[in-house]
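Notes for the one structure printed next.
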Amino acid sequence: MTPHTKEKLHGDLPSASSKAASADRKELAAIAFERTRMPMVVTDGRKPDLPIVLANKAFLELTGYPAQEVLGRNCRFLQGPATSPIAVAEIRAAIAGEREVSVEILNYKKSGEQFWNRLHLSPVHGDDGKILYFFGSQIDMTEYRRIEALEASEHRLLMEVDHRSKNVLAIVDSIVRLSNADDPALYAAAIQHRVQALARAHTLLAARGWTNISLEELIRQQVTPFAATRAIFNGPDINMPAPVVQPLALVLHELAVNAAHHGALAVAQGRLSISWKPRPSGAGFYIRWQEVGAPTPPKLAKRGFGTVIVGAMVEKQLKGRLQKIWSDEGLLIDIEIPSAGPTCA
């Protein structure tokens, strides 16, 4: 509704006189205002605080206020702690300029419940162009907002699933490419065991909601089946980001398999000690894998495929560092893992 324009209803009502028709039209307009399902209010634009002078049934039902608690008050009683000051300022500017405005604003019902309100405010001017009233209609957008948020959440979930799937596929691709294919039966068994290690890690991730994964829990999960009571675990509570878990699970699996077949766990007197600690920066962690009593490999021993996979997971997937040292006591492996997750490239 523009200034200096007096809106009229289109059409006419049959009546014995123009005066009666005018009265009928006013009565019909009042009935329509009251019975429409759209919440509506009218405020007095000539008074200082723009008090509400009319409020229909739909408005009272939406807000939960009785008529006596609405009439005579400014509409700001619907505002609350989380109402946007920007939206409020936009409404005030439109009132000051006597112009139409549509604003989506967070309002509060009498019960304290929040609802999203799409407010359309229109000025009503007299024949002389002066402001008489402001007419406000509302649409409850709460359910729409809820659905919108669900759709956004679903989209984020799909993106996260896509990202996680790419990470897992990258790891599986590494397993397939780096496993020894000389003997088909051994090749199939090695891949199966490595994928099972990933599956156990995935189960742990799912159980923890893909957040706050305990480093100790992962280490014990992957190592205990091979070490039983012959492993010592020592370190503080450290939680890992989810992208680190599956590549690290494969690293631990390979180290445990090697220890069981060729290292300290392959001999009666051998012992395995695994310790961990946070990096000085607080981001990421160190793992020390120590095998005491492990047989020293021949100097010209061929680099095993498990070693290749461990190196690929630590250095390429996790962007970490690995150092292996043989001594008279046995094998010492130091692993450094930064906080960032793996890449899929």
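Cβ atoms here come from the backbone N, Cα and C positions, even for glycine.
Annotation comment: Swiss-Prot describes 25-98 as domain 'PAS', evidence class sequence analysis. Across the range of the domain 'PAS' (25-98), the DSSP-based residue counts are 37 helix, 9 strand, 28 coil.
Break the domain 'PAC' (99-153) down by DSSP state and the numbers are 12 helix, 30 strand, 13 coil. What Swiss-Prot records for 99-153 is domain 'PAC', and it gives sequence analysis as the kind of evidence.
For the mutagenesis of CYS75 to Ala, Swiss-Prot gives this note: Lack of activity. The structure shown keeps the original residue. Of all Cβ atoms in the protein chains displayed, 22 besides its own lie within 10 Å of the Cβ of CYS75 (mutagenesis position).
Where Swiss-Prot documents HIS163 to Ala as a mutagenesis experiment, the accompanying text is: Lack of activity.
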